[in-house]
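What follows is a single structure, written as C-alpha cells, with notes after it.
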Amino acid sequence: MLTNGLISLLAIAGLATNAFAGPIRKVSNAGAAGAIADKYIVVLKKGLSDSAVSKHTNRISSFHSNVARDLTGARAHGVGRKFRFSSTGFNGYVGGFDKATLQEILNSPEVDYVEQDTVVTTYAEQTDSTWGLDRISHEDYSAPYTYEYDETAAGAGTTVYVIDTGIRISHDEFQTVNGSSRATWGFNSVDKTDSDGNGHGTHCAGTIAGKTYGVSKKAKVVAVKVLSAGGSGSTAGVVSGMNWVAENATPNFSVASMSLGGSKSTALNAAVDCIFNAGITIVVAAGNENQDAKNVSPASAPNAITVGAIDSSNKIASLSNWGTLIDVFAPGVGVLSSWATSDKETKTISGTSMACPHVAGLAAYYISASEGGADPATITDKITSSRRQWSGHREHPWLPKQDRLQRICLSTHSPKTNHQVTIVAS
C-alpha cells in the first residue's frame, strides 16, 4: 500500500513538473531556403548578467566537448562568436552543434530561441548604363545627366558602414586631396584578409561616397566584411558585423548600408532594431527575387529603410522585390560605380543592391545638412514622408485592386542651399 502510494505521489510530482516546465522549443528557420546544416544562432533572454551568460556558454561548451568525444566523423565546432547589443540587450552566440548539444541548448532556461543559420547573398546583376545620380537630384530625367548637390554638406561629418564584401579602400574614388582615404576597415567576420575579393562592397561604397559616383562625396565609409569573395555569407556572420557597428558607430551621425539578404530571420530583424535603437539609420536592399519583401531579411525589418529598384524610365525593375514593406524605390538598373580589381576600375551592375546605397548616401547627405546630426526616426521620416505625386501610375499586383501606385517624387531642399535632392519612392 505504501509502495502504491509512493508511486502515485511520484506520478503526481511528475505531472506537476511537466505542468510547470517551459514550452518545448523548436529550431526556427529549420529547412528554410539556404539553411546551413548544423549551424545555429542562439538568442539568450534579455536581462541575463555577464556571469549568467558565461556560465551558460561554458556549460554548453563542456557538454559539446564531452559528446563530441563519443562521436565519429567530423565534429561540429561548438560555441563560436558571441554578440551583445547594448542598445536593447539582444544577445547570444553562434556555433555549430550536434543534435545532442542542440537539444541541451533548447532545454536551457537561459535561451529565448534558436534559429538555424542561413545563407545571405548580394543582390546584384551585371548590365550597362549610368544615370542614378541625375535621378536623385532632378525631376526632369532626360539626358544629359547631371547631379546637383550641396557641396558644403555632401555627407561631411558622417560615416556609412557598408556591411558587405569589403571595400578596396585604396580606390581613387575615396582618396582626398591630401592623399588620405575616406574609406577604412572596421570589421571582418569572413577571413583574415582585409580586401574586397568580390567587388560588390566597393561598388556600393562608391555609390554612397565616391567622389565621382557618390551621393555623399564627403562622407566616410567603413568596410564591415560579412560576405565572401563569392558574394555569400551566413546570417550569423551578418549579425556579428551588425553588432560591431552598433557598438562602434557614433549615434545620429552614422548610417548602416546592407545590400544583402536571405530567408526571413527573426535574429537578423532583431539586429536591425538594435542598430536603429543605437541611433544609426539603417538602409537595406529589398531583394531581387520579384516577390513580396515580407518573405526575406533584413528587408522585412520594420525599422529598416527598405529600398526597391527602378530603371532609368522610372519603372520598377523586373527583378525587384515589392510589397507594403518597401519604403523607397531608387536607381538600381545599370548603375556605374567603383570596382575592386584596381584603384581606377569601374563596373556597371544592377539590382536592389545598387538602389540601397543611393538611399544610404542620401541619408548621410541629410544628416550632414542637419545641425547636430539626426536620429534614425528623423531621417526615415525625411526620406519616406516628404512626398508628392509623380506623373503616371500603375496598379501594384500585390495590393488590392482599388489601390494604385502613385509614382512619388521625394523632393526636399537642404536647409543650407537651394540644391534639390529627389528620389522616387513607393
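Glycine too: its Cβ is placed from the backbone N, Cα and C atoms.
Those substitutions? Not in this structure, it's all original residues.
Keep in mind that this is a model prediction, so the values were computed, not measured.
Residues or ranges marked as domain 'Inhibitor I9' in Swiss-Prot: 39-122. For the domain 'Inhibitor I9' (39-122), the predicted model reports an average pLDDT of 88.
For the natural variant Ser51 to Asn, Swiss-Prot gives this note: In strain: XA. The structure shown keeps the original residue. The DSSP secondary structure for Ser51 (variant position) is helix. Sequence-distant contacts of Ser51 (variant position), defined by Cβ-Cβ distance under 8 angstroms and a gap of at least six in the same chain, do not exist.
What Swiss-Prot records for 130-426 is domain 'Peptidase S8'.
Annotated active site, charge relay system per Swiss-Prot: His200 (among others), in sequence order.
All chains included, 15 other C-beta atoms sit within 10 angstroms of the C-beta of Thr266 (variant position). In the three-state DSSP assignment, the secondary structure recorded for Thr266 (variant position) is helix. Recorded in Swiss-Prot as a natural variant, Thr266 to Ala carries the remark: In strain: XA.
Natural variation at this site is recorded by Swiss-Prot as Ala270 to Ser, annotated: In strain: XA. The C-beta environment of Ala270 (variant position), restricted to residues of the same chain at least 6 apart in sequence and closer than 8 Å, consists of Val43, Thr88, Phe90.
For Ser353 (among others), the entry in Swiss-Prot reads active site, charge relay system.
Taking CA atoms as the reference points, Ser353 (active site, charge relay system) and Thr266 (variant position) are 21 Å apart. The number of other Cβ atoms within 10 Å of the Cβ belonging to Ser353 (active site, charge relay system), over all protein chains shown, comes to 33.
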